[in-house]
Amino acid sequence: MSYLREVATAVALLLPFILLNKFWRPNSKDSIVNDDDDSTSEVDAISDSTNPSGSFPSVEYEVFLSFRGPDTREQFTDFLYQSLRRYKIHTFRDDDELLKGKEIGPNLLRAIDQSKIYVPIISSGYADSKWCLMELAEIVRRQEEDPRRIILPIFYMVDPSDVRHQTGCYKKAFRKHANKFDGQTIQNWKDALKKVGDLKGWHIGKNDKQGAIADKVSADIWSHISKENLILETDELVGIDDHITAVLEKLSLDSENVTMVGLYGMGGIGKTTTAKAVYNKISSCFDCCCFIDNIRETQEKDGVVVLQKKLVSEILRIDSGSVGFNNDSGGRKTIKERVSRFKILVVLDDVDEKFKFEDMLGSPKDFISQSRFIITSRSMRVLGTLNENQCKLYEVGSMSKPRSLELFSKHAFKKNTPPSYYETLANDVVDTTAGLPLTLKVIGSLLFKQEIAVWEDTLEQLRRTLNLDEVYDRLKISYDALNPEAKEIFLDIACFFIGQNKEEPYYMWTDCNFYPASNIIFLIQRCMIQVGDDDEFKMHDQLRDMGREIVRREDVLPWKRSRIWSAEEGIDLLLNKKGSSKVKAISIPWGVKYEFKSECFLNLSELRYLHAREAMLTGDFNNLLPNLKWLELPFYKHGEDDPPLTNYTMKNLIIVILEHSHITADDWGGWRHMMKMAERLKVVRLASNYSLYGRRVRLSDCWRFPKSIEVLSMTAIEMDEVDIGELKKLKTLVLKFCPIQKISGGTFGMLKGLRELCLEFNWGTNLREVVADIGQLSSLKVLKTTGAKEVEINEFPLGLKELSTSSRIPNLSQLLDLEVLKVYDCKDGFDMPPASPSEDESSVWWKVSKLKSLQLEKTRINVNVVDDASSGGHLPRYLLPTSLTYLKIYQCTEPTWLPGIENLENLTSLEVNDIFQTLGGDLDGLQGLRSLEILRIRKVNGLARIKGLKDLLCSSTCKLRKFYITECPDLIELLPCELGGQTVVVPSMAELTIRDCPRLEVGPMIRSLPKFPMLKKLDLAVANITKEEDLDAIGSLEELVSLELELDDTSSGIERIVSSSKLQKLTTLVVKVPSLREIEGLEELKSLQDLYLEGCTSLGRLPLEKLKELDIGGCPDLTELVQTVVAVPSLRGLTIRDCPRLEVGPMIQSLPKFPMLNELTLSMVNITKEDELEVLGSLEELDSLELTLDDTCSSIERISFLSKLQKLTTLIVEVPSLREIEGLAELKSLRILYLEGCTSLERLWPDQQQLGSLKNLNVLDIQGCKSLSVDHLSALKTTLPPRARITWPDQPYR
């Protein structure tokens, strides 16, 4: 009991610190403002220390700008803010007009509290503003409370000495304040100014180039925050100074050569920590930096392309989804052309023998001099293969004895040294740990606050492991010291729940009496698990491997172990009925689409967790699986003709998850009976796969769930009746896309503990009655009733944070915590709250001050027009809350204009879709949206002009990144004229789409394209372009990656397109121009990978020299592909479809000239001879092949070239005349085989015994192959791997 009391005490003491277990590093430089001479210089804000510090809880902003608007808003502050945005640094910019009342508002306080770096711009009038002084005092206070925060002042045309001593203009300001504020307040303000004046910062004089200084400030700020993800705990830094010094020496930072350093050592020795510390120390010396962790796991799971995209996105500061390549060769090309030109630092953490530097990054010689690469691995042999690239090796060895003792003491005693009476024991323990940091931390945490006897027992166990080479047995000592319940939780996480949210496992563990609340904290204290920001479980890979090894060592036979996480072992256990009472948990993570009969579960009396994707259960389950707690069968399918599931009486079930399922059998395949019998259920998630099967699953009669349920979620399930009468414990109720005839047993108002209720797109006869008293639910935070037309709510719960509804909201002004509001298809419309001219507390929007997102869809907006001289007969100025960051208005019939949007200075995204149906007018107000980043306007009838767009684009603070305008038939003007003047540049614009606006005068916008120098994606489907030179402006877009150009018949003068040599980054080109005859200069586009030509009915020839992917379709007059035989050796993807005049025979015969081709599609082309296809057998790199022919190719009866395509993974053949396919059995890599529509096919393999050779086959579709014999089909069932999903000519195979 004393041990438990100590644990409880430790929990109470450590819980606040556990919850803040990530730390962030501040700058450590001294002030550059010299106290002696009062001079200043620009700061070199680069941390050269590895001293740790923590991360901030709930950080929202990276930078907080404090300034006096009249002094700097239109000058330096805008320069700086725009520069910070270009660096994608999330910045809070304060304005005087945001401040109201006598104190700093809660929103501003929250912004200060949730920022990491403060940048006060101290100007001559800064102290004149009480708001600025209040802000500065609060900033200083927060920084003093938390030294991790950084203050980087900017002295704007003022003397820092005046700031420090409050002389000059500041003395006058404080004289004025002295008459209005008490002495203590004045002193606090002076102290804040003095502290900031003492700090180093930037000094801006009259003749300084403010834009250049703003960029310098941004770059230095970025050097701070770019290290944020390299978090190092205090204890991680113990003992690594020698490692850092050694690695820095090998990196030879003064050398002009590209240098690689490989760190190797056993798991848990500190390789990653050393790499992070070196990264933190030197990253500021490089143009760009990137740290990629978990290489081994990521490459095995997702492939090298994911790693390449992460590298490119980190270095270029772009979204990984827009990097412009989808295969490893494209990644290497992008890295060579766009990344290698920077001086970069790249850390590749935890590589194994599968990693090849050249496969991911290309040759090190491609990178600019002084670039550096750090690679970590457990194996010296793996790094030894890099020696040809002059990789310098360094072994990260064990910690020294003094450092080991220090690290151990931090965990065992919460101090740097042991107490005198524990000193001998502590030294003895350290001697047994071999200087392994992970072991020292785990064992130290184990012994924290333990009695001497426990220390002595642990020491004896450690001494028994002295001769072991691996960390397993040392770490296992900490595992052995856990209580039995904590052991079960630890092994469950290691085997099944890493990366998963903790909520549902808690239910299972609670029912098993594992006490998860206390034991999870206990495991965190012991450094054995972590819980992430999203409540997901995390675990060091060494501890994960140890946990799984513990399970493996339980028995040499998998079916005699407690947990099975291998699909192969799980399938073998069930199909061969090898179950035993030792098995507690089984997971079959990937789909097997197989039937498991009840006898497969014999002897599994202790099984408590079963997860099997696409499996089906049949038979009599009476007295089977009595202890099952968790049953999860995603993509479960049970039809009317399938064997039934009977006597499913698992009374101890806690969690049932049947998502993406399709159950059509009577009594729902036995599941309804199970629901009745499972009296202890806590979580039920049922969802039919409506998108796949096109219809909902039906639950007949009245369904009653056990009264124990706390989470009930049903999606796309049709029900006669649901009884909620006894579900008093519900916390979450989701009934989405569920037609319900009746909800019985009471009303939702009686569910007092309900936190989330979703009734989206539901309808039923009494839905209105059961929601009538929902306003009583004080605990409800999320309510979604959109599409539920029968729902009418007179009063919404006051504590809501998120509301989606199709009902009127009579008490909107009382929803003070509301952050997200969506109104969809409300028949009564949405009553736009009137705003008072003074915007005082009588305004509804002023009260709902936390609202961030407003979506009005398919709803009439009810407004009152103010008819007076000041309003001009329009709506009040402040009609929408200024807190909004996202506004979407879709198919809202009124009003016929958007009032008040010019005031939405925080708005980042505006979507307008189909709302101007009755308007013959304009959209105005864009000029005021200074934070706007995304603008989408689609299908807006009656919209003639977009006013304010030019003013927005010409603003020096313009942040617009993406602009889409489509399907606006009445639009005649975007810009009244092209953007002129040398100073007008919109560097933020990255994507521009203009489509289907037939009356639009697009010329001014096209001629303005050079003003968008960073434009990466351009999509133009426009009319009325009559001159080829009108398109010349596109050629100036040097950053362009993707270009789509579609012109109609009104642009008949466009017969030739000349590709500019400046488009060196263009990877994708899509052209749809009927009048086009020729494209010149394609050979100049060195990065072009994908070329799509569709509807170019006049096109006659193509020069294709550097192409990676060619897709040609719908070009009936195309007859020739020039130079294809010798000029496209780099081609990787080729698609030809619907080109009847193209001589495809010569093209096919030239395919051997494309040695890198890995994807080939020939669809609806004219092939008349079988021997024309033989050449395909020479394409040894081919990964995917699709051959689709129609009845005109009736001579193709046999395919015999496949046996040489050993890398082929996907084969799609649709040839009606085909009778035989040779060589399929030799395709060892084949995973997907589609033969749909091969109506004459008689057999797949000459020898049925060869079927078993396709070990990797996952999908076989032979639907439509009506000529296959019964014997052939029977052989398929018995010889193909169990995982293979087969679609038969008439029905799916189980």
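Any Cβ shown, glycine's included, is placed from N, Cα and C.
Original residues only.
Per Swiss-Prot, active site is recorded for E135. In the three-state DSSP scheme, E135 (active site) is classed as helix.
Residues or ranges marked as NAD(+) binding site by Swiss-Prot on the basis of similarity to another entry: R68, G69, P70, D71, T72, R73, G101. In three-state terms derived from DSSP, P70 (NAD(+) binding site) belongs to a helical segment.
Annotated domain 'TIR' per Swiss-Prot: 59-221, in sequence order. Mean pLDDT for the domain 'TIR' (59-221) in this predicted model: 83.
Residues or ranges marked as domain 'NB-ARC' in Swiss-Prot (evidence: sequence analysis): 241-480.
With a 10 A radius on its CB, R73 (mutagenesis position) counts 17 other CB atoms from all the protein chains. Where Swiss-Prot documents R73 to A as a mutagenesis experiment, the accompanying text is: Abolished ability to promote cell death without affecting homooligomerization.
Under the heading of mutagenesis, Swiss-Prot lists K100 to A and annotates it as follows: Slightly reduced ability to promote cell death without affecting homooligomerization.
Quoting Swiss-Prot on the mutagenesis of I104 to A: Abolished ability to promote cell death without affecting homooligomerization.
According to Swiss-Prot, the experimentally introduced change W131 to A is described as follows: Abolished ability to promote cell death without affecting homooligomerization. Loss of NAD(+) hydrolase activity. Cβ neighbour count for W131 (mutagenesis position) (all protein chains, 10 Å cutoff from its Cβ): 20.
Within 10 Å of the Cβ of D159 (mutagenesis position) there are 19 other Cβ atoms, across all protein chains. Under its mutagenesis annotations, Swiss-Prot gives D159 to A the following note: Reduced ability to promote cell death without affecting homooligomerization.
Under its mutagenesis annotations, Swiss-Prot gives P160 to Y the following note: Abolished ability to promote cell death and impaired homooligomerization. P160 (mutagenesis position) carries a helical DSSP state (H, G or I). Counted within 10 Å of its Cβ, the other Cβ atoms near P160 (mutagenesis position) come to 25, all protein chains included.
D198 to A appears in Swiss-Prot as a mutagenesis experiment; the accompanying note says: Slightly reduced ability to promote cell death without affecting homooligomerization.
The mutagenesis experiment G201 to R is recorded by Swiss-Prot, whose note states: Abolished ability to promote cell death and impaired homooligomerization. The 10 Å shell around the Cβ of G201 (mutagenesis position) contains 28 further Cβ atoms across the protein chains shown.
What Swiss-Prot says about the mutagenesis result for G201 to Y is this: Reduced ability to promote cell death and impaired homooligomerization. DSSP assigns G201 (mutagenesis position) to coil in the three-state reduction, placing it in neither a helix nor a strand.
Under DSSP, K216 (mutagenesis position) is assigned to a helix (H, G or I) in the three-state scheme. A mutagenesis experiment is reported in Swiss-Prot for this position, K216 to A, and the note states: Slightly reduced ability to promote cell death without affecting homooligomerization.
While the structure shown retains the original residue, Swiss-Prot records the mutagenesis experiment K216 to E with this note: Does not affect ability to promote cell death while homooligomerization is abolished.
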Counting other CB atoms within 10 Å of each candidate's CB, the least crowded of the recorded positions D71, E135, D198 is D198
In all the protein chains shown, the tally of other Cβ atoms within 10 Å of the Cβ of G69 (NAD(+) binding site) is 19
Taking all protein chains shown into account, the Cβ-based neighbour count within 10 Å for T72 (NAD(+) binding site) is 24
As a whole number of Å, the Cα atom of D198 (mutagenesis position) is distant from the Cα atom of E135 (active site) by 18
For the recorded positions listed (R68, K216), most other Cβ atoms within 10 Å of the Cβ sits at R68
Spacing of the two Cα atoms, P160 (mutagenesis position) and G201 (mutagenesis position), in whole angstrom, works out to 9
Counting every protein chain shown, other Cβ atoms within 10 Å of the Cβ of P70 (NAD(+) binding site) number 12
Taking only the CA atoms, the spacing between R68 (NAD(+) binding site) and W131 (mutagenesis position), expressed in whole angstrom, is 9
Taking only the CA atoms, the spacing between G201 (mutagenesis position) and G69 (NAD(+) binding site), expressed in whole angstrom, is 20
D159 (mutagenesis position) sits from G69 (NAD(+) binding site) (Cα to Cα, rounded, in Å) at a distance of 19
As a whole number of Å, the Cα atom of E135 (active site) is distant from the Cα atom of D71 (NAD(+) binding site) by 16
